[in-house]
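First up is the structure itself, then whatever we jot down about it.
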Amino acid sequence: METSSTISIGSCLKEHQKIYKEWFNIADSDGDGRVSGNDATKFFAMSKLSRQELKQVWAVADSKRQGFLGLSEFITAMKLVSLAQEGHEITSDLLKGSIDMKSVELPVLEGLENVVSKQKVSKTNVDVEDNVVTKPQVTAKTPWFKSKSIIKPQVNVVTIVDGLKRLYTEKLKPLEVTYRFNDFASPVLTSSDFDAKPMVMLLGQYSTGKTTFIKHLLGCDYPGAHIGPEPTTDRFVVAMSGPDERTIPGNTMAVQADMPFNGLTSFGGAFLSKFECSQMPHPVLDQITLVDTPGVLSGEKQRMQRSYDFTGVISWFASKCDMILLLFDPHKLDISDEFKRVITSLRGNEDKIRVVLNKADQVDTQQLMRVYGALMWSLGKVLNTPEVVRVYIGSFNDKPINEVAVGPIGKELFEKEQNDLLADLMDVPKKACDRKINEFVKRARSAKINAYIMSHLKKEMPAMMGKSKAQQRLMDNLEEEFGKVQREFHLPAGDFPSVEHFREVLGGYNIDKFEKLKPKMIQAVDDMLGYDIPDLLKKFRNPYDN
């Protein structure tokens, strides 16, 4: 599976590689390894293409909407410029078409020789200045106890993700910490949460083909994979890119600052012992991270034997993932109580869910129609949404499709469905930046509602006597209190947290210790949503947009 729509340096002719790197360094005026919009407009202007053509070149090259071009994206842009100069229409399908991108000639850039010669002259002057020996200045040493603390300058915002990090630290995080959002909803975000690659989680009952699906996607086994008819995957396995093939225990993963799994420590050692990371070098894993989960059990007794909060872990991963695949087997369409709880825990992430009816070639066409109808009926009782969920039908493994059972029409259907699902997965890295913005805005709104609820409960507490009775009354009538908050601040009912979950967490706190409403904090988040984020998106949009 190819997930990248850009062209790597290794896919160019050797004589072109050095030239592209030289051009990239010229275009990258500040030397930060990124060609920003302003840099690109100056450099691309030498191609003499129209503004509309260059707008399309940028849109295709910056497929992930990062707001800048790295070396791979820059090479893609240069090849697209060359094709546009030859008269080709620039579309995203051009990279997937019949054109051999490796043999595309260098684009014609008028005036580039002058720019190269000027840069060489300036570099020579800098080297001469560096070779001049200057006498080092002696500065008076200040005792450490008299030195003033130095305020570090703010890091320049060079990507949309950098901007979101700054907005979170300056405006959203203070509100979350003040009103204990990390305890009631989601842990505090770290830098690694923003920088993480997009994730795809696979859910399903045992032996529905989750691990086999990942193997089929990668085209090979991955470390720690176990496949069989019995419940084989007994742990959460995160398959991600790494320099070599190895598995990393969950406790180690949870404490690594550069990994987005610090929040899993709240589920305790019992869960972390059932969590591991599988690393291997692979082009697919360079773009996305895959999360394999234990098979959902059918019996209540087996569920009670789990030593950790299974649905809580699923809910945590669901909030972090970009796509959730629910896998079903034609012979196991019944949705158990635990599976129902798991699907319910995905509340708020319905837009990420895709349903896969796997192993569909094990039944004939007539049975498949009945199975499909039964599956939709079962899902309709669990997924409380009026929209029809997307269902992919196929047999996602390395074996050839059983044409005897499904016939030639079924074979063609399965191939089209598989291509559609792979295309959906290919879009995940492209939409990752948009998804981060979407999740950030969703989180900000949830944090605001959490602050309104906490401050309202604080306001309902008596000043002196009867505090314990008042707290119990508020907890018993929590749904009614939510309604008061909704009416007072004109909030949508669908954005409020689960009453049962909130009541459960609230039982461990003293409401009287909560903070009163701080309008300045709320206003800061409103300004962030109304002004800062739109300005950030405007700054890193296509530089050729009017």
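The backbone N, Cα and C atoms fix where each Cβ goes, glycine too.
Predicted, not measured: the structure shown is a model, and the values here were computed from it.
Annotation comment: Swiss-Prot describes 15-50 as domain 'EF-hand 1', evidence class sequence analysis. Counted with DSSP, the domain 'EF-hand 1' (15-50) comes out as 24 helix, 1 strand, 11 coil.
Annotated domain 'EH' per Swiss-Prot: 16-94, in sequence order, evidence recorded as sequence analysis.
Taking Cβ-Cβ distances under 8 Å and a sequence separation of 6 or more, the neighbours of D39 (Ca(2+) 1 binding site) in its chain are A27, D28, S29, D30. What Swiss-Prot lists as Ca(2+) 1 binding site is D28, D30, D32, R34, D39.
Record note (Swiss-Prot) on the mutagenesis of G37 to R: Slighty increased nuclear subcellular localization. When other Cβ atoms within 10 Å of the Cβ of G37 (mutagenesis position) are tallied across all protein chains shown, the result is 19.
Marked as domain 'Dynamin-type G' by Swiss-Prot on the basis of sequence analysis: 194-430.
Taking the Cβ of G204 (mutagenesis position) as centre and 10 Å as the limit, one finds 23 other Cβ atoms among all the protein chains shown. In the three-state DSSP classification, G204 (mutagenesis position) falls within a strand. According to Swiss-Prot, the mutagenesis experiment G204 to R carries the following note: Loss of negative effect on endocytosis.
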List the residues of the same chain that sit at least 6 positions away from D32 (Ca(2+) 1 binding site) in sequence and have their Cβ under 8 Å from its Cβ, in sequence order, or write 'none'. V158
Rounded distance in angstrom between the Cα atoms of G204 (mutagenesis position) and R34 (Ca(2+) 1 binding site): 41
Which is it, of D28, D30: the one of these binding-site residues whose Cβ has the most other Cβ atoms within 10 Å? D28
